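Q: The structure that follows is given in the form of structure tokens.
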Amino acid sequence: MIEVLMIEDDIELAEFLSEFLLQHGIHVTNYDEPYTGISAANTQNYDLLLLDLTLPNLDGLEVCRRISKQKHIPIIISSARSDVEDKIKALDYGADDYLPKPYDPKELLARIQSLLRRSHKKEEVSEPGDANIFRVDKDSREVYMHEKKLDLTRAEYEILSLLISKKGYVFSRESIAIESESINPESSNKSIDVIIGRLRSKIEKNPKQPQYIISVRGIGYKLEY
């Protein structure tokens, strides 16, 4: 599922857009306070940012500038401010598109899909040759590393395939437990850590200095390669 970060202080609008986009396979996480939105952008991995400009405590143009300096993420400005100078500054600060309010949510959906298509094409051109280190066979519930089958328990398969499904995305321990069928959702964080440790022993050259399964302090884990 596509993950969109929204920074919008109009809660009613945010809820309306979130419900509409979810019907089209796009999950939206909204923050109505810009500093928490910036923190989320820097600690989580999203496919796209939908950003309002008129925000409390910090102007959206500055939010755009800060996030685009720290993260490579497509940005759509969604704002009632239609001044040409705002549009120019937003694009200069890293925005990819500018959609003046009010607008039809179907137009927003079309712009999101178009921007993500362009973004993915760029990734395909620049993706290094090691992009296919891992391969998941969902029918046989097996994971291959460099085309060699890994000997995994059911829980190990579920966690590793989850991490592979969204490379670079930070999964909390709680979400890992919820998404893994064989793990009790109420399992302790320690239980998840133990399984991660076993996985590292099977895929890492040096489990104590992992290069694939990376710990994100205070949150959980992500897969990088």
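Every residue gets a Cβ built from N, Cα and C, even glycine.
I grabbed these lines from Swiss-Prot:
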type    : residues     : note
DOMAIN  : 3-116        : domain 'Response regulatory'
MUTAGEN : Asp52 to Asn : Significant decrease in levels of UreA, UreI and UreE expression in a pH independent manner. Significant increase in biofilm formation
Q: Per DSSP, what is the residue count of the domain 'Response regulatory' (3-116) in each of helix, strand and coil?
A: 54 helix, 24 strand, 36 coil
Q: Just to confirm: which same-chain residues, 6+ apart in sequence, have a Cβ under 8 Å from the Cβ of Asp52 (mutagenesis position)?
A: Ile7, Glu8, Asp9, Asp10, Gly60, Ile77, Ser78, Ser79
